[in-house]
Every structure is written in structure tokens, then in C-alpha cells.
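Quick look at what Swiss-Prot lists:
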VARIANT   T64 to K  In strain: S39; confers macrolide resistance
VARIANT   G65 to D  In strain: S27 and S47; confers macrolide resistance
VARIANT   A69 to S  In strain: S50; confers macrolide resistance
VARIANT   T82 to I  In strain: S54; confers macrolide resistance
Amino acid sequence: MELQVVGANALTVSETTFGREFNEALIHQVVVAYAAGARQGTRAQKTRAEVSGSGKKPWRQKGTGRARAGDIKSPIWRSGGTTFAAKPQDHSQKVNKKMYRGAIKSILSELVRQDRLVVVEKFELDAPKTKVLVQKLKDLAVEDALIITASLDENLFLAARNLYKVDVRDVQGIDPVSLIAFDKVIVTVDAVKQIEEILA
């Protein structure tokens, strides 16, 4: 199959990478796993056993007229322990390489079908100027975009840093969430070739 390149000849690409059927269930599983892996999971509270304080009974069991109490670390006391204390958790989910690559291929194929993948010969800036980048995107009739290049161009990265709806990644930095988060995905010819090599 062929991908149209802006201002250049069409690029022949592999149908297994850019012409794959849309697999919603697989994409959902991989996106959920990716988001789960990004969770910090470091929350921690103390149970009554872990709270610092005496284990002595505050007053005798009977005869005072007060409610019975075992120690000052009881969860119903101020500064006592937490009943079901949260502990650090690993939220990551296992996704094997075949599934991950399949999801990326499925997303790329759907971007092609929806005309959301814009292929350009090259995409670089002479200086880190946001104004120049905005104009370049206007020329492509794009506002909300993920820009994928073969290697990270520092000028491009710095120019895009101040734009809320624009992100710049190299091929190694793409992930399923960022691919579906933007209206358009601008990708260079060299980046397309790299993606094909990685996903082959």
C-alpha cells in the first residue's frame, strides 16, 4: 500500500503495519495496561500496629463510666491507626511484545483510514521559535498534533514545549496513549521507515 507524502511522491509501506484491521479490544487492553503502569502506587497509611504510641490500657475496663478502651492507637481515636490502611501497590499489567506491537499497528492503520496520519518529507526548524512552528502547522492545516521524527530535533522540541496541543517524539518515544490523544499525527518519511523496521 501507499501513503501520500505532503509535497512529494507517495511512499510505499507494509500493509501489515499500516493496513491492519481495527482491533478495539486489543487497543483497549494495551492502553489500560499502559496507563496502569504509569500509576505511582506509593500511597501508605499506618494501621494501629504501626502507629507510634503506648500499648497501655488508658483506663480500667469497668467502673469509670467511660467507654471501654484498649489503647490510644485505636482507629476510632484521634491520631489512631487507619482501619484498612492503604499500602504501596504495583498496578502494572503484563502485556507481551506481540500484543503491544499489534495494538500500535492497529492504531496506525486506523489513523491512516481516518486521514489523521500526515506524512511529510522532513520536519525540522532552524531555530527554537514557537512562532515558526505554529506557522508550519498552519501550512499543514493542523492545530492539535503529535509530531514524530526519526531522531529528536532539539529546536523542534523546544519550539513545541509551549504549545498545549502539540507534542514532539522520536520513534522510540511513541506510545499507544499519545497516538490516540491528538487529532493528527505528523510523521516524517524516515520515521515511517523506522516504525516499519521496529514493528516488522
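Note: Cβ is positioned from N, Cα and C throughout, glycine not excepted.
Original residues only: the substitutions mentioned are not part of this model.
Everything Swiss-Prot records as a feature, shown here on the structure.
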residue : record           : Cβ within 10 Å
T64     : variant position : 11
G65     : variant position : 5
A69     : variant position : 15
T82     : variant position : 13
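Cα spacing between A69 (variant position) and T82 (variant position): 16 Å, rounded to the nearest whole number. Between the alpha carbons (Cα) of G65 (variant position) and T82 (variant position) lies a span of roughly 26 Å.
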